[in-house]
Amino acid sequence: MTRVTRDFRDSLQRDGVPAVSADVKFASSRFPNYRIGANDQIFDVKDDPKVMSMKEVVARETAQLMDQQKRLSVRDLAHKFEKGLAAAAKLSEEAKLKEATSLEKHVLLKKLRDALESLRGRVAGRNKDDVEEAIAMVEALAVQLTQREGELFIEKAEVKKLASFLKQASEDAKKLVDEERAFARAEIESARAAVQRVEEALREHEQMSRASGKQDMEDLMKEVQEARRIKMLHQPSRVMDMEYELRALRNQLAEKSKHFLQLQKKLAMCRKSEENISLVYEIDGTEALGSCLRVRPCSNDAPDLSKCTIQWYRSSSDGSKKELISGATKSVYAPEPFDVGRVLHADIIYDGHSLSLSTVGKIDPAAGLGSYVEALVRKHDVDFNVVVTQMSGEDHTSESIHLFHVGKMRIKLCKGKTVIAKEYYSSAMQLCGVRGGGNAAAQALYWQAKKGVSFVIAFESERERNAAIMLARRFACDCNVTLAGPEDRTETGQSP
């Protein structure tokens, strides 16, 4: 039997942790944290500014895990589940080994305690105390071992639970992979079928396009051949013949209209001669828009027109309202769009006598002018080539070409890239035909852009002059502005 000596206690005291004095003061209430770096170097956590708090570390790792989970496919998840299942099985094996080792430790502790118990009965004195202290330590180790076994049992249960969970997850992942694979195959098949249908539709469309193209080409060739045949049969073409006939009819109509006006004037003269009224002057000219009306003497005894005072008026067809035309004081007056459908009068004062002349009928509109203006309205902005004859009352000798721009919101007069005048439609703006007489009165208009700035502008033809007036008044009316001449009454300012 082995003899226990007093050195057993001394060895226990040497192996024990020496006591800490009560007078010791620690700098912190917890054990300091350290970090082991490369080459087993120890770093203090407080001295490292790059070390993050536990909350930040958890947040960063959580974000990384979320990103990684988003990137992982179903196959990768299944692979990781299988790895986790293998790890769980390995942990289960390690738990079994730990359990066997724990049983061996219990047997050893029991044998050691029995040996110490038998030894306690054989020794006395100080050795007995040492044996009892050793028995207490063995019992404490047994308690710690029991606690450790409990913890191992709990860990074993958790490992089993985790293993079953991972196994179920692995099966679910495999099932999900199979379902996704089947779904992907079905999608691929449907996509192939759709592509095949599209290809077939494209082939049919190409075939139909080729067939229709050939048919269209044949029809076009037939039309070209028919057109060539008609062209060969009609020399000159019927269109040119119709144009010549239409032009001749217009000339005949104009001559008959002029002859009709002459007959009406002769009839009026006959009536006045029967009433013992001798006509000294008369209004000569075509009573239509685009012409010039002139006051001319009817006899050689008539006073010279330069010594007479003349004033032109416009009135309704029944003569109830008579409106003075401001500035129309010459023997020549060119009707403007305001005069269409009205009767024009000329009051003449000579040698203390007063004479009033009037047109035989109402002023007729110009043929085709309305449709021409409607076509210009659809363009929104129209430019006319003009020549400026007067600027603010002074004669302008230059005959250079200017551009008269009539827009939806404003009127502009330009010479090349230089803007001479540009004004929006307003109540201060005036626009009408020229009222000062002259041989080209039917082709000229008067435009007052604003107070103190006015122009007399000559157009290339009577049609363009009247179209510009009607177009500007149309756009101004859309802006709630009435464009008229000087001292014209606004209630009559309606374009025909």
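Along the chain as shown, residues are numbered 1 onward.
Yeah, the Cβs are placed from backbone N, Cα and C, and that goes for glycine too.
What you see is the original sequence, not a version with the noted changes.
As a published mutagenesis entry, ARG75 to Glu appears in Swiss-Prot alongside the note: Loss of actin-binding activity.
Swiss-Prot gives this note for the published mutagenesis LEU77 to Ala: No effect on actin-binding activity.
Swiss-Prot documents PHE81 to Ala as a published mutagenesis change and attaches the note Loss of actin-binding activity.
DSSP assigns VAL131 (mutagenesis position) to a helical segment in the three-state reduction. Among the mutagenesis results in Swiss-Prot, VAL131 to Asp has the note: Loss of dimerization and loss of actin-binding activity. The residue drawn here is the original one.
For VAL138 (mutagenesis position), the number of other Cβ atoms no farther than 10 Å from its own Cβ, over all displayed protein chains, is 19. A mutagenesis experiment is reported in Swiss-Prot for this position, VAL138 to Asp, and the note states: Loss of dimerization and loss of actin-binding activity.
Listed in sequence order, LYS422, GLU423, TYR424, TYR425 are the same-chain residues at least 6 apart in sequence whose CB falls under 8 Å from the CB of ARG410 (mutagenesis position). For the published mutagenesis ARG410 to Asn, Swiss-Prot gives the following note: Loss of inositol phosphates binding.
According to DSSP, LYS412 (mutagenesis position) sits within a strand segment. Counting every protein chain shown, the Cβ of LYS412 (mutagenesis position) has 18 other Cβ atoms within 10 Å. For the published mutagenesis LYS412 to Asn, Swiss-Prot gives the following note: Loss of inositol phosphates binding.
DSSP gives LYS422 (mutagenesis position) a strand state. Quoting Swiss-Prot on the mutagenesis of LYS422 to Asn: Loss of inositol phosphates binding.
Cβ-based crowding with a 10 Å cutoff singles out VAL131 as the top-ranked of the mutagenesis positions VAL131, LYS422. Distance noted between the C-alpha atoms of VAL138 (mutagenesis position) and VAL131 (mutagenesis position) is 10 Å.
Between the alpha carbons (Cα) of LYS412 (mutagenesis position) and VAL131 (mutagenesis position) lies a span of roughly 126 Å.
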